[in-house]
Amino acid sequence: MGMRMMFTVFLLVVLATTVVSFTSDRASDGRKAAAKDKASDLVALTVKGCCSHPACSVNNPDICG
């Protein structure tokens with residue numbers, strides 16, 4: 001294999017590695033966003049549950065308004 005061919009193969013490997021790394025990183029960002037949405041939904045349900053109980057709503061007027 002010539003020097004030029006080896007350099008071309010090297011560049012192709014670097015490009016392929018970069019593309020795979022970039023796409024997998026973006027996929028993990030999506031999973032993180034989905035987990036964050038689930039957590040905020042859970043917090044909202046917990047607050048709503050607290051506000052429906054008189055004792056809890058009295059102790060947390062800043063949340064239940």
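In case you wondered, yes, glycine gets a Cβ from its N, Cα and C as well.
Pulled from Swiss-Prot:
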type	residues	note
MUTAGEN	Ser52 to Thr	Decrease in inhibitory activity towards human alpha-9-alpha-10 nAChR
MUTAGEN	Ser52 to Arg	Increase in inhibitory activity towards human alpha-9-alpha-10 nAChR
MUTAGEN	His53 to Ala, Arg or Trp	Decrease in inhibitory activity towards human alpha-9-alpha-10 nAChR
MUTAGEN	Ser57 to Asn, Asp, Lys, Leu, Arg, Thr, Val or Tyr	Decrease in inhibitory activity towards human alpha-9-alpha-10 nAChR
MUTAGEN	Ser57 to Ala or Gly	No change in inhibitory activity towards human alpha-9-alpha-10 nAChR
MUTAGEN	Ile63 to Leu	Increase in inhibitory activity towards human alpha-9-alpha-10 nAChR
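Of the listed mutagenesis positions, namely Ser52, Ser57, the sparsest CB environment within 10 A is found at Ser52. Ile63 (mutagenesis position) is 12 Å away from Ser52 (mutagenesis position) when you measure Cα to Cα. The separation of Ile63 (mutagenesis position) from Ser57 (mutagenesis position), Cα to Cα, is 8 Å. A Cα-Cα distance of 13 Å separates Ile63 (mutagenesis position) from His53 (mutagenesis position).
A helical conformation is recorded for Ile63 (mutagenesis position) in the three-state DSSP classification. A simple way to gauge crowding: the CB of His53 (mutagenesis position) has 12 other CB atoms within 10 angstroms, across all the protein chains here.
DSSP gives Ser52 (mutagenesis position) a coil state; it is part of no helix or strand.
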